[in-house]
Amino acid sequence: MVTVEEVRKAQRAEGPATVMAIGTAVPPNCVDQATYPDYYFRITNSEHKAELKEKFQRMCDKSQIKKRYMYLNEEVLKENPNMCAYMAPSLDARQDIVVVEVPKLGKEAAVKAIKEWGQPKSKITHLVFCTTSGVDMPGADYQLTKLLGLRPSVKRLMMYQQGCFAGGTVLRLAKDLAENNKGARVLVVCSEITAVTFRGPTDTHLDSLVGQALFGDGAAAIIIGSDPIPEVEKPLFELVSAAQTILPDSEGAIDGHLREVGLTFHLLKDVPGLISKNVEKSLTEAFKPLGISDWNSLFWIAHPGGPAILDQVEAKLSLKPEKLRATRHVLSEYGNMSSACVLFILDEMRRKSKEDGLKTTGEGIEWGVLFGFGPGLTVETVVLHSVAIN
């Protein structure tokens, strides 16, 4: 008879969880940020609100975003006029879109990740699917399993309604799954479509306008497992540790409520201040065991909630401007895609590191940090170790 200890030992992987492939996808409809205020106020029948439009124009100008991608185009919005109002019953129409489109966009990203990984999809043992766009049963995880033709025995975890920190959460969960299940290969998918949050402007809730200026659609997929098969699987980053915390005195700073009118977001003005004030504590706790206290010695992946968050974190930690290059690049090219952002940034970083002939996937640096920020205020902190580029 074997003992529980022997079974337990046999179940565990030897090495750390490793990112082995990354894929991303966006809808075809690209929106230019410079002309977006004109389009937004026209499509929502709000052109008479001239002062509000000027405010929105300033928000868009300050957003540091050049373009975004959105499933919602003029045709779809004209068919669903209630989505263009500020507070009209529209959840059914929104759900009809996202329940179908979220798994589809997720599939596009997953297909790219599986291709890069180079292994048959039958070897995927676990699926973690994350979205803040809509809710359904069976979930988007089930729909994606069908769309990809994964094995019916794939072990699924569906994360709905987490918000912008969840790109860190999925890495934390995938790390535990990979390291505690020998041979596990975890497909992680974050897919976000703003059809659930899009709404017309109002004078009374300017925080809602902030979201309209920042949010974009996108999906990212990664494959994570321990003990990569030599010559077959190519490691990109190792996941060394992962932590989650709720910031003190931050209740109500970022809230989202799913109602008849869709998903409404509410932000307090001091979100950037709350994050920047507390970010060093999370860094210290994560990197003290490694003997690292110079934040400029790390490579950086931070959820780009908005430019003010990045500016204040940069200032608070005296980061060199190049530290947030990959993060700002993704914000500029795609906007805030909620949970998918940090995975887009990981992809951008490894791509640019190789292109620039650097020694590692982490901009030539050995150790790095990935931050997710979102409702709660919740912060996810993931310690990454880069891999040498041959």
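Cβ atoms are placed via backbone N, Cα and C, with glycine included.
Just so you know, the substitutions we noted aren't modelled in this structure.
Fair warning: this is a prediction, and the values are worked out from it, not measured in the lab.
Pulled from Swiss-Prot, these are the features on record:
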ACT_SITE  CYS164  active site
MUTAGEN   GLY256 to Ala  63% active
MUTAGEN   LEU263 to Met  No effect
MUTAGEN   PHE265 to Tyr  67% active
MUTAGEN   SER338 to Gly  No effect
- Within 10 angstroms of the C-beta of PHE265 (mutagenesis position), the count of other C-beta atoms across all shown chains comes to 22
- All chains considered, the count of other Cβ atoms within 10 Å of the Cβ of SER338 (mutagenesis position) is 32
